[in-house]
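Asker: Pasting a structure below so you can have a look.
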Amino acid sequence: MGAPATRRCVEWLLGLYFLSHIPITLFMDLQAVLPRELYPVEFRNLLKWYAKEFKDPLLQEPPAWFKSFLFCELVFQLPFFPIATYAFLKGSCKWIRTPAIIYSVHTMTTLIPILSTFLFEDFSKASGFKGQRPETLHERLTLVSVYAPYLLIPFILLIFMLRSPYYKYEEKRKKK
């Protein structure tokens with residue numbers, strides 16, 4: 001597979017990632033920060049099922065720091081998702097480079113405390129977490145695996161934007 005074909009495969013992966021992120025953000029993540037009345041009972045039940053089944057303490061009783069990440073997702077990331085979907089599914093949109101770098105770094109930065117919480121928090125002593133919590137290493141790793149794509153795909157995006165010869169920044173020079 002040549003460089004243009006590889007680039008198109010990565011662009012399609014990224015386009016589908018952003019496309020899939022729209023309903024996940026709207027119907028799951030933002031329930032923690034938007035009024036409950038906005039969501040049909042089916043979506044509320046889906047979130048309850050997920051949070052209980054996977055013992056996700058952040059979505060059962062979201063702490064303030066996690067809600068701040070969700071607010072950023074609402075204000076900054078959600079408007080970017082359709083733009084990024086368009087740019088990557090269309091392909092060859094060099095203008096997406098800078099916004100994609102900003103998105104990827106922001107998202108990876110928010111995932112560090114989330115994944116660290118799942119891996120290292122002593123939930124038996126943590127009074128800020130109510131409801132079911134991961135108790136075993138297997139339950140913690142299961143939660144990490146649910147959130148890991150939101151660290152890995154932005155990392156791929158960042159490397160792609162920084163290393164792809166197609167997306168590399170070229171300084172425009174004035175002709176004399």
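For all residues, glycine too, the Cβ spot is worked out from N, Cα and C.
Straight out of Swiss-Prot:
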type    : residues      : note
DOMAIN  : 10-158        : domain 'EXPERA'
MUTAGEN : Glu11 to Gln  : Decreases DTG binding
MUTAGEN : Asp29 to Asn  : Abolishes DTG binding
MUTAGEN : Glu37 to Gln  : No effect on DTG binding
MUTAGEN : Glu42 to Gln  : No effect on DTG binding
MUTAGEN : Glu53 to Gln  : No effect on DTG binding
MUTAGEN : Asp56 to Asn  : Abolishes DTG binding
BINDING : Val75, Gln77  : cholesterol binding site
MUTAGEN : Asp122 to Asn : Decreases DTG binding
MUTAGEN : Glu135 to Gln : Decreases DTG binding
Asker: Given the mutagenesis positions Glu11, Asp29, Glu37, Glu42, Glu135, find the one whose Cα is closest in space to the Cα of Val75 (cholesterol binding site).
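Answerer: Checked the mutagenesis positions Glu11, Asp29, Glu37, Glu42, Glu135; minimum Cα distance to Val75 (cholesterol binding site) goes to Asp29.
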Asker: Out of Glu11, Glu37, Glu42, which of the mutagenesis positions has the smallest number of neighbouring Cβ atoms within 10 Å?
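Answerer: Output over mutagenesis positions Glu11, Glu37, Glu42: least Cβ neighbours within 10 Å is Glu37.
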Asker: Can you figure out which of Glu11, Glu37, Asp122 (the mutagenesis positions) comes closest in space to Asp56 (mutagenesis position), comparing Cα atoms?
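Answerer: Among Glu11, Glu37, Asp122, Asp122.
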Asker: Rounded to the nearest angstrom, how far is the Cα of Glu11 (mutagenesis position) from the Cα of Glu42 (mutagenesis position)?
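Answerer: Computed Cα spacing between Glu42 (mutagenesis position) and Glu11 (mutagenesis position) is 33 Å.
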Asker: When secondary structure is assigned with DSSP, how many helix, strand and coil residues does the domain 'EXPERA' (10-158) contain?
Answerer: 117 helix, 0 strand, 32 coil
Asker: Consider the recorded positions Glu37, Gln77, Asp122, Glu135 and say which one has the Cα lying nearest the Cα of Glu53 (mutagenesis position).
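Answerer: Answer for the nearest of the recorded positions: Glu135.
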Asker: Taking Cα atoms as reference points, rank the recorded positions Asp29, Glu37, Gln77, Asp122 by distance from Glu11 (mutagenesis position) and give the first.
Answerer: Gln77
